[in-house]
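What follows is one structure encoded as structure tokens, with my remarks underneath.
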Amino acid sequence: MVRWFHRDLSGLDAETLLKGRGVHGSFLARPSRKNQGDFSLSVRVGDQVTHIRIQNSGDFYDLYGGEKFATLTELVEYYTQQQGVLQDRDGTIIHLKYPLNCSDPTSERWYHGHMSGGQAETLLQAKGEPWTFLVRESLSQPGDFVLSVLSDQPKAGPGSPLRVTHIKVMCEGGRYTVGGLETFDSLTDLVEHFKKTGIEEASGAFVYLRQPYYATRVNAADIENRVLELNKKQESEDTAKAGFWEEFESLQKQEVKNLHQRLEGQRPENKGKNRYKNILPFDHSRVILQGRDSNIPGSDYINANYIKNQLLGPDENAKTYIASQGCLEATVNDFWQMAWQENSRVIVMTTREVEKGRNKCVPYWPEVGMQRAYGPYSVTNCGEHDTTEYKLRTLQVSPLDNGDLIREIWHYQYLSWPDHGVPSEPGGVLSFLDQINQRQESLPHAGPIIVHCSAGIGRTGTIIVIDMLMENISTKGLDCDIDIQKTIQMVRAQRSGMVQTEAQYKFIYVAIAQFIETTKKKLEVLQSQKGQESEYGNITYPPAMKNAHAKASRTSSKHKEDVYENLHTKNKREEKVKKQRSADKEKSKGSLKRK
């Protein structure tokens, strides 16, 4: 779950946001302006918005008769996980799928957003350095925050973990305070002040803020600010390392968690099939060649792994990739066997055949207009198209024993990646991926996209991670949470060493920042063309902007509270909830009556 709570939003504002920027299933929560202490859940249902009142009894939160929860967060999480449970009074199912988030209150990396006290304690105690701190959202009081600090005292006696102190940070009238007379304009000002003075507890003991615990999660729409933060040098005089170095080093230290078996690649009969002796596929995710003689050891082996986008749910049709090493003379036939059995129609090659005099990949296709047999398959090069950044080959593949069964395969070779480092700017890579995705989307029954470079981990990992993040943002919206470090960890759990260098790590950030900036501009143009009263459902978005919507900000409103609809949960009695309308909404087109 992410930051779906909007402190200063009226019902009319919520309706405007959800209609103008949301998609079906987008939702947000806000304080009730009718009943102090209660909350409202506003949900986009088709082209309309439903407002659901949430009761805060003082002991629990519920939907006036639904399940009861200790916190607002638990209530929202329950109904997002239990799809189909919420119904409108006319039986229309209400889906909570995509949170419409507020901006982060700060771009500082010590802000972790949505995090429980237990999760904060686990992180800080694992760090083990007294006076390490972070700031997170308050789950018990939405709109407030918590400063979690690792003390220098054990929690329960000698040998036990250090105690974590949680200090509530209240946001009152747009100012921040931990209580007392001191108030601050921003969270950053508050933290900077108490880094200098410490915080005195009621007992008289002091809590100090000495070492921030940095987050890698970021609101996608705020990634440009995060890039600026990561480019800053450390404050200490003995080092000039920037945040990108810190994050990448932290990622490298976590590589020990991915020590999965790689026994197949180590077999003597398979050693000649590996371009580099220590870059081997994990057994649990390796591509197994089908139809091979089981009596021949290693005959089903190829140095390639399936890579699944686990950022999206099973109902969101996330792409699957195959990450492979570049072909050797001994593996070309196996490569075409893999492409055929997986029904892959798009191959992405991110290297030249030779770079700086070194062989990177054996050409596994014939010259233009030529046909060649590779094992049991015939491959014909029907044509090549050169662009500034890449070359596109159209290949036809068929089994030698069935020439009438022909598949067309599009081979995209990126030619502008420098021999060392990364491209100077990401525009070429983003355009390249846009063409690839348009092709893949035009082939509804196509199998995984095959991506390879030379070793199949550096450029290959970089391209796959960028594409995964773009797909995630395009599905969930520009204000969704992304975590580049954790995304790479997820990919590395499927193939070892994906994303090899700090430069590649930073390039992913820069590429996603440019993708978001470009998408924002395209979305603004589309919205201006449709006019302010436009409905998302009437807009045809480009593939890379599917479901994209702009970020909501924490803005106050003078509007009054508006419509609530009677609502019930399945197997619960229908509650009678009186509709509340402001005078200017009496004849609003926002009525939720369904046809």
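In case you wondered, yes, glycine gets a Cβ from its N, Cα and C as well.
Those substitutions? Not in this structure, it's all original residues.
Per Swiss-Prot, the features are as follows:
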type	residues	note
ACT_SITE	C453	active site, phosphocysteine intermediate
BINDING	D419, C453, S454, A455, G456, I457, G458, R459, Q500	substrate binding site
DOMAIN	110-213	domain 'SH2 2'
DOMAIN	244-515	domain 'Tyrosine-protein phosphatase'
MUTAGEN	K308 to R	Almost complete loss of ubiquitination by ITCH and WWP2
MUTAGEN	D419 to A	No loss in substrate binding but impaired activity
MUTAGEN	C453 to S	Stabilizes the association between phosphatase and substrates
MUTAGEN	Y564 to F	Complete loss of phosphorylation by LYN
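Mapped onto this structure are the features recorded in Swiss-Prot.
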residue : record                 : DSSP (3 states)
K308    : mutagenesis position   : strand
D419    : mutagenesis position   : coil
C453    : mutagenesis position   : coil
G458    : substrate binding site : helix
Q500    : substrate binding site : coil
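For the domain 'SH2 2' (110-213), residue counts in helix, strand and coil come to 22 helix, 40 strand, 42 coil, using DSSP. Over the domain 'SH2 2' (110-213) the predicted model carries a mean pLDDT of 90. Non-local contacts of Q500 (substrate binding site) by the CB criterion (under 8 A, 6+ apart in sequence, same chain) comprise I457, G458, G461. Of all the recorded positions listed here (D419, C453, G456, G458), the one with the fewest other CB atoms within 10 A of its own CB is D419. C453 (mutagenesis position) is 12 Å away from D419 (mutagenesis position) when you measure Cα to Cα. Sequence-distant neighbours of K308 (mutagenesis position) (same chain, 6+ residues apart, CB-CB distance under 8 A): A318, T320, Y321, Q494.
Site extent for substrate: the farthest pair of Cα atoms among D419, C453, S454, A455, G456, I457, G458, R459, Q500 sits 15 Å apart.
In sequence order, R275, Q325, G326, T351, K360, C361 constitute the residues six or more apart from S454 (substrate binding site) in its chain with CB-CB distances below 8 Å.
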